[in-house]
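Below: the structure, in structure tokens.
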Amino acid sequence: MAPPAARLALLSAAALTLAARPAPGPRSGPECFTANGADYRGTQSWTALQGGKPCLFWNETFQHPYNTLKYPNGEGGLGEHNYCRNPDGDVSPWCYVAEHEDGVYWKYCEIPACQMPGNLGCYKDHGNPPPLTGTSKTSNKLTIQTCISFCRSQRFKFAGMESGYACFCGNNPDYWKHGEAASTECNSVCFGDHTQPCGGDGRIILFDTLVGACGGNYSAMAAVVYSPDFPDTYATGRVCYWTIRVPGASRIHFNFTLFDIRDSADMVELLDGYTHRVLVRLSGRSRPPLSFNVSLDFVILYFFSDRINQAQGFAVLYQATKEEPPQERPAVNQTLAEVITEQANLSVSAAHSSKVLYVITPSPSHPPQTAPGSHSWAPSVGANSHRVEGWTVYGLATLLILTVTAVVAKILLHVTFKSHRVPASGDLRDCRQPGASGDIWTIFYEPSTTISIFKKKLKGQSQQDDRNPLVSD
């Protein structure tokens with residue numbers, strides 16, 4: 001039997017989750033948000049995926065109560081198809097089948113995808129020990145939410161219903177080891193609500209006690225928030241807050257998969273979590289849009305019900321989105337000359353200093369991608385490897401010669417400058433005589449050509465100048 005994590009991953013990315021209880025792995029999404037699958041609009045046309053019976057078309061079952069002739073406008077999801085549906089509010093979707101000797105003309109559909117978030121599944125209970133080992137009670141008015149509320153008040157994480165009237169609570173994370181059963185084996189109706197499944201004989205249906213809570217704090221990327229007391233009708237005089245805060249989210253997408261609020265005074269609001277400004281207000285008079293986005297990472301969901309009227313409530317699926325910062329892509333098919341130009345532009349300040357930027361360019365007989373030292377170049381074998389080694393030695397030798405030449409030139413210039421001794425104060429008169437000062441040699445070095453040495457008189461020789469002779473006017 002597969003562990004629960006794998007099973008829950010097949011249900012949805014929107015499994016009911018709080019920050020303290022992370023959701024299972026994501027999927028495309030659940031196909032049901034109600035306990036009895038009344039909202040199922042999937043395309044399963046067999047009573048079971050393995051060993052099931054084919055369903056009859058709803059537009060060919062005129063001898064039965066539910067058909068397209070009686071419900072021509074698609075009520076209950078009926079139409080010219082043979083998909084499983086729940087038009088009468090039974091405990092799960094079903095369909096008509098060809099009659100057999102036992103007289104059965106309809107069957108429940110076992111649909112793995114039609115399992116509301118928070119429904120953990122149907123499991124075997126052999127009683128020694130039971131799947132949930134906490135407290136328990138029995139009631140002839142048992143519903144899913146009365147059992148969940150009882151277990152939640154006792155601070156248990158899980159609630160289980162069995163045989164329609166028994167409620168079990170516990171924190172046992174290994175409940176799945178007792179063995180999973182088909183969902184149709186937990187279709188015994190709850191004694192308090194005949195439209196809800198409450199387990200079976202030796203079969204327990206499990207729920208997360210977060211379902212139907214009045215308030216909570218959500219931080220998961222995706223989750224489902226139910227109205228208070230769900231799947232029962234919400235009570236009167238309810239005031240509930242849920243915080244949805246996903247750090248780093250650029251927006252949060254909301255989708256009301258179920259919305260049944262009939263009283264015009266009952267309302268659902270979405271508020272800016274930072275300013276408490278009302279973003280969206282929904283009530284019995286204003287139906288929500290199918291879906292919408294809120295460009296925030298912190299939203300407050302607020303629900304209010306007055307003292308009269310009740311309804312099924314709502315189920316809202318939210319999905320947060322985080323936008324990754326744009327990343328700079330490396331240049332594609334960039335030539336070596338472009339790389340050299342880019343590096344030279346980044347080092348443009350070197351042109352105004354005494355430092356020299358050395359650039360080795362390839363021989364014209366070699367294409368740019370085979371230039372020595374290029375990272376995109378791959379070594380070859382045989383004669384090609386010797387050619388590459390030769391180019392590498394050539395480049396290093398050229399660089400060494402240029403460096404030594406520059407150093408020698410700088411030394412010669414330094415010696416020449418030092419040879420002109422600064423005269424004493426008594427000799428200043430002689431130094432001002434025409435022709436008394438020596439000629440200053442200025443050296444310009446260009447790596448791509450040769451070294452040029454020529455005489456150049458500094459401007460304003462009659463005035464003292466302490467500039468570095470290497471700095472040109």
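Placed from the backbone N, Cα and C atoms, the Cβ positions cover glycine too.
As the structure is a computational prediction, the values presented were derived from the model and not from experiment.
Among the features that Swiss-Prot reports, domain 'Kringle' is placed at 31-114, with the record citing sequence analysis. Here the domain 'Kringle' (31-114) is broken down by DSSP into helix, strand and coil counts: 6 helix, 9 strand, 69 coil.
According to Swiss-Prot, the domain 'WSC' annotation covers 116-210.
Shown for the domain 'CUB' (214-321): DSSP residue counts in helix, strand and coil, namely 0 helix, 58 strand, 50 coil. The domain 'CUB' feature in Swiss-Prot is assigned to 214-321.
Among the sequence features in Swiss-Prot, the mutagenesis site Ser419 to Phe is noted as follows: Significant reduction of apoptotic activity.
Quoted from Swiss-Prot for the published mutagenesis Ser437 to Leu: Significant reduction of apoptotic activity.
Quoted from Swiss-Prot, the note attached to the mutagenesis of Ile453 to Val states: Significant reduction of apoptotic activity.
Per Swiss-Prot, mutagenesis Ser472 to Gly is noted as: Complete loss of apoptotic activity.
In Swiss-Prot, a mutagenesis experiment is listed as Asp473 to Asn, annotated with the note Complete loss of apoptotic activity.
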### Query
Tell me, what is the mean pLDDT of the domain 'WSC' (116-210)?
94
### Query
Which residue counts does DSSP yield for the domain 'WSC' (116-210) in the helix, strand and coil classes, in that order?
18 helix, 36 strand, 41 coil
